Amino acid sequence: MKLNEKLYAFFSEHVEQMAEEWIETMEESDPNSLYALHNATVTEELKEQDREFYRHLNYMYVLPEKQFLEEFQEWVIELTNDQKHLDTPVQYVIREFMRNRRLYTKYFEKFAEENESAFEPGEKQKWADLIVKVFDFTIYTFVDHAEMNAKQQLNAQREMILELSSPVITLSKSTALLPLVGDIDTERAKFILENTLQACAKRRVEHLLIDLSGVVVVDTMVAHQIFKLIEALNLIGVRSTLSGIRPEIAQTAVQLGIDFSNITIKTNLAQALNYHQ
């Protein structure tokens, strides 16, 4: 039997033993971590995941390196999509990969000691270097894709927050309300424009009340975006009524040379609602 086949057979035979040792030496103080051994079911799930990790890892001895890394990468990426791994701080996952590396290296040293005569000069170091390389590859791949998943989740949450912070509320068959509150930055202004136009077109809104009384700060950019929205609404046949315009908003609008002549303006939202009843 060739050396690589012996290594594959040795590590395949010790999968259960290594997984058991990994679990037995685990110390996790964070109760919310994936690695907190709450009960027998959780423990067995983790152990099976570790067995699976070793089974995939062991193919490094019998597959061409390029093919092995491509197939192994697919498994690691699949692992990063596991919700429990996503919910666990990445430093904990890295810590366990490093513990696995130390454990795996220990078993490699054991094999090398028992089969010293099977190694050609420099061959032991070659396999030891490959083990380190594969574990480094594992950690890098996991961190890279975990970060990508985290960004996707963050973007989804941000979009949800943006949508909730600028809702188009239906008041009647043809009238709706857009209450704007808080700070408006460039990203939010762009979302408000796109979301409002889509919502009005979809609901066949003919008249939109835009209330600005909750907007904290109004600078030149914000004022420009608000009136850009009004112009865009006009192009799709939606008339706009503004309410809650504070003096600083009016001043900024005048400085920008914005034309109010085609816009209905009311002092507050109550007046705007009464106007359309």
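Using the three backbone atoms N, Cα and C, a Cβ is placed for every residue, glycine included.
Unsubstituted: the structure retains its original residues.
Model, not experiment: these values are computed from the prediction.
Here the domain 'STAS' (165-276) is broken down by DSSP into helix, strand and coil counts: 52 helix, 27 strand, 33 coil. Residues annotated as domain 'STAS' in Swiss-Prot, with sequence analysis given as evidence: 165-276.
What Swiss-Prot notes for the published mutagenesis of Thr186 to Ala is this: In absence of the other RsbR paralogs decreased stress response. Note: Thr186 (mutagenesis position) has non-local neighbours Met221, i.e. same-chain residues 6+ apart with C-beta under 8 A of its own C-beta.
Thr186 to Asp appears in Swiss-Prot as a published mutagenesis result, with the remark: In absence of the other RsbR paralogs small decrease in stress response.
The mutagenesis experiment Thr220 to Ala is recorded by Swiss-Prot, whose note states: In absence of the other RsbR paralogs no change in stress response. Non-local contacts of Thr220 (mutagenesis position) by the CB criterion (under 8 A, 6+ apart in sequence, same chain) comprise Thr252, Gln255, Leu256.
Under its mutagenesis annotations, Swiss-Prot gives Thr220 to Asp the following note: In absence of the other RsbR paralogs small decrease in stress response.
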